[in-house]
Amino acid sequence: MDVTAKYELIGLMAYPIRHSLSPEMQNKALEKAGLPFTYMAFEVDNDSFPGAIEGLKALKMRGTGVSMPNKQLACEYVDELTPAAKLVGAINTIVNDDGYLRGYNTDGTGHIRAIKESGFDIKGKTMVLLGAGGASTAIGAQGAIEGLKEIKLFNRRDEFFDKALAFAQRVNENTDCVVTVTDLADQQAFAEALASADILTNGTKVGMKPLENESLVNDISLLHPGLLVTECVYNPHMTKLLQQAQQAGCKTIDGYGMLLWQGAEQFTLWTGKDFPLEYVKQVMGFGA
């Protein structure tokens with residue numbers, strides 16, 4: 001790719017960032033489509049995020065992806081949020097239109113799209129959702145919008161627990177889905193929730209390097225063949241949770257599905273063009 005002065009810059013702001021496959025994926029897509037953009041990753045944490053947004057405006061960047069730990073903070077630095085992003089309380093995409101910043105969340109639509117593409121119908125189903133960060137709440141919100149009957153959210157009593165309660169209230173007030181929040185330390189409640197669940201989704205960092213040998217499911221017998229187990233983590237590709245799920249006879253969806261579909265939507269938001277999906281799946285080794 002020959003980058004010229006006509007090229008516009010798209011960023012990714014996160015910390016840590018070295019593990020991300022998004023720059024490779026987006027740049028391959030941009031090159032295939034012949035579009036005058038280049039995508040670069042920047043190590044940005046909560047402390048440096050405000051300055052990074054000022055830099056985005058000053059450099060007239062087309063926009064940026066936003067990942068951990070900035071997804072919730074980023075809502076405070078855009079001029080407009082989509083209705084879904086307001087429901088989530090977090091964004092992963094910013095589009096810059098001449099200094100006017102719009103915030104979107106494609107994590108939820110991407111993950112739910114990956115589930116649907118597998119042939120699974122979420123309408124009327126119950127999801128056990130692990131975590132209350134930006135990815136988890138995005139998945140929960142989109143699932144509620146698209147027809148989940150119930151979401152049983154489990155999170156440790158950390159700084160995200162109150163945010164989880166607020167998220168549940170927003171979803172309960174604005175959709176037909178019923179969301180409950182329970183301390184993950186309550187293993188009896190966790191076991192009971194899994195027994196009646198249709199979907200288990202991990203939206204936490206547990207399973208991601210350097211936590212690749214960990215899983216929030218301590219007892220594999222809690223998993224049953226009728227359960228669909230989905231993962232947000234894609235590095236490593238086969239997390240411990242997915243290994244447990246396959247051993248238990250569950251159908252699984254790895255983190256590549258969410259990465260692909262959320263990235264496809266981002267691509268269109270930034271460029272106005274269709275994402276070369278089949279090409280990217282092939283060159284990135286994401287499979288069918």
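For all residues, glycine too, the Cβ spot is worked out from N, Cα and C.
For all the noted positions, this structure keeps the original residue and models no substitution.
Taken from Swiss-Prot, the feature substrate binding site applies to K71, D107. Under the heading NAD(+) binding site, Swiss-Prot lists A132, G133, G134, A135, N155, R156, R157, D158, K205, C232, V233, Y234, N235, G255. For S22 to A, Swiss-Prot lists a mutagenesis experiment annotated as follows: Kinetically unchanged as compared with the wild-type. As a published mutagenesis entry, Y39 to F appears in Swiss-Prot alongside the note: Kinetically unchanged as compared with the wild-type. Quoted from Swiss-Prot, the note on the mutagenesis of S67 to A is: Reduces activity towards quinate about 6-fold, but has a little effect on shikimate conversion. Listed in Swiss-Prot is the mutagenesis experiment K71 to A, annotated as follows: 3200-fold decrease in the affinity for quinate. 170-fold decrease in the affinity for shikimate. The annotation that Swiss-Prot gives for the mutagenesis experiment K71 to G reads: 10-fold greater reduction in catalytic efficiency is observed with quinate than with shikimate. One entry in Swiss-Prot concerns the mutagenesis experiment N92 to A. Its note says: Alters protein structure. Loss of activity for both substrates. Quoting Swiss-Prot on the mutagenesis of T106 to A: 2000-fold decrease in the affinity for quinate. 70-fold decrease in the affinity for shikimate. 10-fold greater reduction in catalytic efficiency is observed with quinate than with shikimate. Quoted from Swiss-Prot, the note on the mutagenesis of D107 to A is: Loss of activity towards quinate. 20000-fold decrease in the affinity for shikimate. Here the residue is the original one, while Swiss-Prot reports the published mutagenesis Q262 to A with the comment 3-fold reduction in catalytic efficiency for both substrates.
Sequence features annotated in Swiss-Prot and their locations in the structure.
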| residue | record | Cβ contacts under 8 Å, 6 or more apart |
| --- | --- | --- |
| S22 | mutagenesis position | L12, Y39, A41, G65, L259, G263 |
| S67 | mutagenesis position | L12, M13, A14, I17, S20, N92 |
| K71 | mutagenesis position | A90, I91, N92, N105, G133, G134, A135 |
| D107 | mutagenesis position | N92, G134, A135, A138, I139, C232, M258, Q262 |
| A132 | NAD(+) binding site | L153, N155, F160, F161, K163, A164, F167, V181, G203 |
| K205 | NAD(+) binding site | M68, L211, V233 |
Indicate the candidate from N92, T106, N155, N235, Q262 with the smallest number of other Cβ atoms within 10 Å of its Cβ, considering only these recorded positions.
N235
Tell me, by DSSP, whether N92 (mutagenesis position) is helix, strand or coil?
coil
In Å, rounded, how far does the Cα of T106 (mutagenesis position) sit from the Cα of R157 (NAD(+) binding site)?
27
Using DSSP with the three-state reduction, classify N155 (NAD(+) binding site) as helix, strand or coil.
strand
